[in-house]
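Chemist: Sharing the record's features from Swiss-Prot:
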- 11-90: domain 'Chromo' (DOMAIN)
- Ala184 to Thr: In strain: 399A, 774A, 852A, 859A, Congo13, Congo194 and Congo346 (VARIANT)
- 196-500: domain 'MRG' (DOMAIN)
- Val232 to Ala: In strain: 399A (VARIANT)
- Ser265 to Asn: In strain: 859A (VARIANT)
- Glu310 to Lys: In strain: 820A (VARIANT)
- Ser325 to Gly: In strain: 639A (VARIANT)
- Val352 to Gly: In strain: 5, 7, 399A, 591A, 799A, 852A, 859A, Amherst, Congo13, Congo194, Congo216 and Congo346 (VARIANT)
- Tyr405 to His: In strain: 639A (VARIANT)
- Arg412 to Cys: In strain: 732A (VARIANT)
- Pro430 to Ser: In strain: 639A (VARIANT)
- Leu503 to Val: In strain: Congo194 (VARIANT)
Amino acid sequence: MTELRDETPLFHKGEIVLCYEPDKSKARVLYTSKVLNVFERRNEHGLRFYEYKIHFQGWRPSYDRCVRATVLLKDTEENRQLQRELAEAAKLQIRGDYSYKGTPDKPSAKKKRGGKAAHVEEPIVVPMDTGHLEAEHEMAPTPRAAGNRTRDNSGGKRKEKPPSGDGRLKGNRGRQTETFYNNAINDVSVYNHVPQEDRIMMRVSERLRELIEYDRNMIKVLGKQHALPARVPIVTIMENFVKQQAVELAISIKQDSSRARNTQSRNARMEREYDRVMSTVCMLKEVVDGLRIYFEFHVDDHLLYTEEKEYVHNYLTDDNMRNCSLILNKSYEYINPSGDTELIGLDGTPVVEGSGDTNGQIGVINIGGPEYEKQLQKCLLYIVTASGKNTAQAYERTSPYTAAYKLPVEMRGFLNETFKWRLLSAESPPEKSMVFGAPHLVRLMIKMPMFLNASPISNKKLEDLLPHLDAFINYLENHREWFDRENFVNSTALPQEDLQRELLDSLDGIAA
């Protein structure tokens, strides 16, 4: 006869678990869930047992329910593999078509569409190697991507199709190798229900993956620490991104609008384009401010390795925070110490500050003075270099430089106002985004799908937001100098000779 005993609790409040589908009439699959509470009960024999109130992440609270431990599994890699196998067996919908975008509002017609597309093989891709970040639980656990598998056994090669209508900007395409990273909690979904966690997926390029792995190795393998405050802090990166996007949008307006055949239609078109640019720039300001708030809220719990925490917390004293704020407010040129400060005319020759003539363009500098000109030059130089050209090609007829100096006075005035914009005012209290730099910001961007999936943001707003996040990630990728070894300081945790030897080995791929 089996001896009756008190049950011991197997899971604790707040723990991430895998829960079997409670409805036995449906496919037997595992859902990523969270233990909201643990209740101690007594059975008819007076023996203790436990029930666990489970929230299926991404589902409405009305789906929360109490279950016994028999339907729960620990969140381990082995059980994640079981979750994927059960999903395969149940023939669940596999997602993975979107770059940093996936919404459950796809029309049913698209889901049912068959024909050739139903027999096209989706390439097997490897999820971004953030297993170091997750499996060791030194950063907040983020499940590995699991849904990027072949849909059948056909041998055809799937053509990659860019998402339509997402307004993605040029500059980060043409990469031969890209990996998918699904930060959604569940990597698969049933046709008749798509959990909130599956709304967003992120495509991570090899360039970004390389930077992330380099950052991880410097911290966890070589015992380095990020120099604080960062040479270019997060608030500065965000400000410069908005200014950069404003210049690119302004130039595109001029190039498109000049094709109109008559003056009246051209003016009407340009007026509409001006309104679009201004509203887009205003939205970008809100986007980066939202990212900054996310960073301030999550940096301690989600964006630091274990090896960093003591160093960071020792640095973030009130005095150091105040000093970072003072430095940023007193020296605005601190935002881009590597930027060119010499003004260049359209003919490639230096322009004397204070001059009102740039290659015959009267009044160009008078709009904003030398500071406007310097900021414009930095943005234009980025456009030229990001397009793969060298600086000598910056003065060709089709160059962005030429278009920038032909902008109407109204748009140049708007750019001047944008260049003066600050994400945080001089009166703002010290923030952590004034201290940390691009590596920690990239960690946030990798986690953003998880945060947004858990947010109540509507799908329509997500569709508007995701192209801007995609452009921001591309902007970070194009500034490798924010991630190089000059941004790290030595640690005494390892012998110096060991650090130097390991550093040389790790820099073979990144230093180029």
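Here the Cβ of each residue, glycine as well, is placed from N, Cα and C on the backbone.
Tell me what's around each of these sites.
Modeler: Per DSSP, the secondary structure of the domain 'Chromo' (11-90) breaks down as 19 helix, 33 strand, 28 coil.
According to DSSP, Val232 (variant position) sits in a coil region rather than a helix or strand.
Neighbour density for Glu310 (variant position): within 10 A of its CB lie 11 other CB atoms from the protein chains shown. Glu310 (variant position) carries a helical DSSP state (H, G or I).
DSSP assigns Ser325 (variant position) to a helical segment in the three-state reduction. The Cβ of Ser325 (variant position) lies under 8 Å from the Cβ of Ser428, Pro429, Pro430, Glu431, Met434, each on the same chain and at least six residues away in sequence.
In the three-state DSSP scheme, Tyr405 (variant position) falls into the coil class. When other Cβ atoms within 10 Å of the Cβ of Tyr405 (variant position) are tallied across all protein chains shown, the result is 18.
Arg412 (variant position) has a Cβ environment of 20 other Cβ atoms inside 10 Å.
Cβ contacts within 10 Å of Pro430 (variant position), excluding its own Cβ and spanning all protein chains shown: 19.
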Chemist: Among all the protein chains here, how many other CB atoms are within 10 A of the CB of Val232 (variant position)?
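Modeler: That number is 20.
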Chemist: How long is the line from the C-alpha of Glu310 (variant position) to the C-alpha of Tyr405 (variant position), rounded to the nearest angstrom?
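Modeler: So the alpha carbons of Glu310 (variant position) and Tyr405 (variant position) sit roughly 50 Å from each other.
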Chemist: If H, G and I count as helix, E and B as strand, and all else as coil, what does DSSP give for Arg412 (variant position)?
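Modeler: For Arg412 (variant position) - judged by DSSP and reduced to three states - the answer is helix.
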Chemist: Secondary structure at Pro430 (variant position) (DSSP, helix/strand/coil)?
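Modeler: In the DSSP reduction, Pro430 (variant position) maps to coil.
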